Amino acid sequence: MNIMDFNVKKLAADAGTFLSRAVQFTEEKLGQAEKTELDAHLENLLSKAECTKIWTEKIMKQTEVLLQPNPNARIEEFVYEKLDRKAPSRINNPELLGQYMIDAGTEFGPGTAYGNALIKCGETQKRIGTADRELIQTSALNFLTPLRNFIEGDYKTIAKERKLLQNKRLDLDAAKTRLKKAKAAETRNSSEQELRITQSEFDRQAEITRLLLEGISSTHAHHLRCLNDFVEAQMTYYAQCYQYMLDLQKQLGSFPSNYLSNNNQTSVTPVPSVLPNAIGSSAMASTSGLVITSPSNLSDLKECSGSRKARVLYDYDAANSTELSLLADEVITVFSVVGMDSDWLMGERGNQKGKVPITYLELLN
């Protein structure tokens with residue numbers, strides 16, 4: 001029975017306190033009651049904490065998007081994290097592309113130029129996928145986790161104490177209001193006693209909140225170290241990817257390098273197939289100062305390297321008079337020409353000469 005009485009009294013006291021705070025808050029909003037202002041230093045600390053929370057959330061969320069662009073995958077990882085379970089490993093985009101390239105190259109034939117190149121590209125893409133996975137793991141551990149710990153831990157504590165400070169401030173101002181309205185000596189003495197208690201509780205809560213807020217500077221220093229770790233992880237990732245692509249470029253250049261023009265050279269703009277075949281001797285196609293004469297003068301083009309035999313892999317129908325039609329399994333002579341697009345070679349069969357796509361050829365010697 002005594003316990004029940006205590007609970008009822010406590011409930012009544014809590015309800016009275018809540019009502020008192022609500023009345024004080026409403027009167028302040030209506031300009032009918034005075035409001036105790038926090039000191040400037042504490043206000044600055046509160047603003048700094050709020051600003052830190054807002055930008056930390058934005059940086060954290062956008063970093064998650066950067067590392068995992070797939071929103072469904074992010075939701076799945078979030079659910080597994082809340083269930084305290086490890087998310088199942090999933091193949092990432094570079095790894096999937098790499099596997100497709102390897103499968104395609106195997107089907108086209110590793111002995112063909114295109115098939116060989118696809119397999120090499122696929123292996124490199126899979127290595128990039130592994131590096132991507134390592135970047136995500138390292139960044140999540142060294143960068144995202146500390147940011148999330150601040151949002152879900154430190155800042156929640158700050159917000160809780162800030163709310164308590166707000167309540168203590170309302171209690172203090174309500175006590176001041178009651179003291180002003182007190183007329184009888186007994187009521188005034190009681191109000192003065194209440195004011196001293198609420199003032200003490202407010203000062204104590206303000207000090208607790210201030211100490212917590214001053215830790216924001218340490219949070220910034222910690223997040224700076226985490227940011228350095230993130231930058232280092234990105235630097236390692238991009239350096240790995242650059243090295244992988246550099247090695248791949250060397251491998252791809254090893255078998256057709258003598259017949260591919262420099263990719264940095266200006267490409268020739270192909271003549272559209274809709275143009276008439278009969279082009280005057282004065283007609284020319286030019287890009288950036290590079291001039292290629294009409295098809296009738298193709299034989300006058302200067303070869304930039306020796307000729308070489310190539311076997312045709314597939315039938316090819318010329319799109320216009322500058323190109324040479326091909327039949328599968330026939331052997332033609334090919335050579336490169338200064339300024340020609342890297343995807344093309346000059347082909348020669350008897351008295352016929354024209355551009356041929358390199359992907360349709362297998363170099364023989």
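Heads up, the Cβ atoms here are built off N, Cα and C, so glycines get one too.
For V8 to M, Swiss-Prot lists a mutagenesis experiment annotated as follows: Abolishes interaction with BAX.
Positions annotated as domain 'BAR' by Swiss-Prot, on the basis of sequence analysis: 27-261.
There are 13 other Cβ atoms within 10 Å of the Cβ belonging to T145 (mutagenesis position). According to Swiss-Prot, the mutagenesis experiment T145 to A carries the annotation: Reduced CDK5-mediated phosphorylation and impaired dimerization.
The note that Swiss-Prot attaches to the published mutagenesis T145 to E is: Spontaneous dimerization. T145 (mutagenesis position) falls within a helix when secondary structure is assigned with DSSP.
Taking DSSP states H, G and I as helix and E and B as strand, the domain 'SH3' (305-365) has 3 helix, 29 strand, 29 coil. Under the heading domain 'SH3', Swiss-Prot lists 305-365, citing sequence analysis as support.
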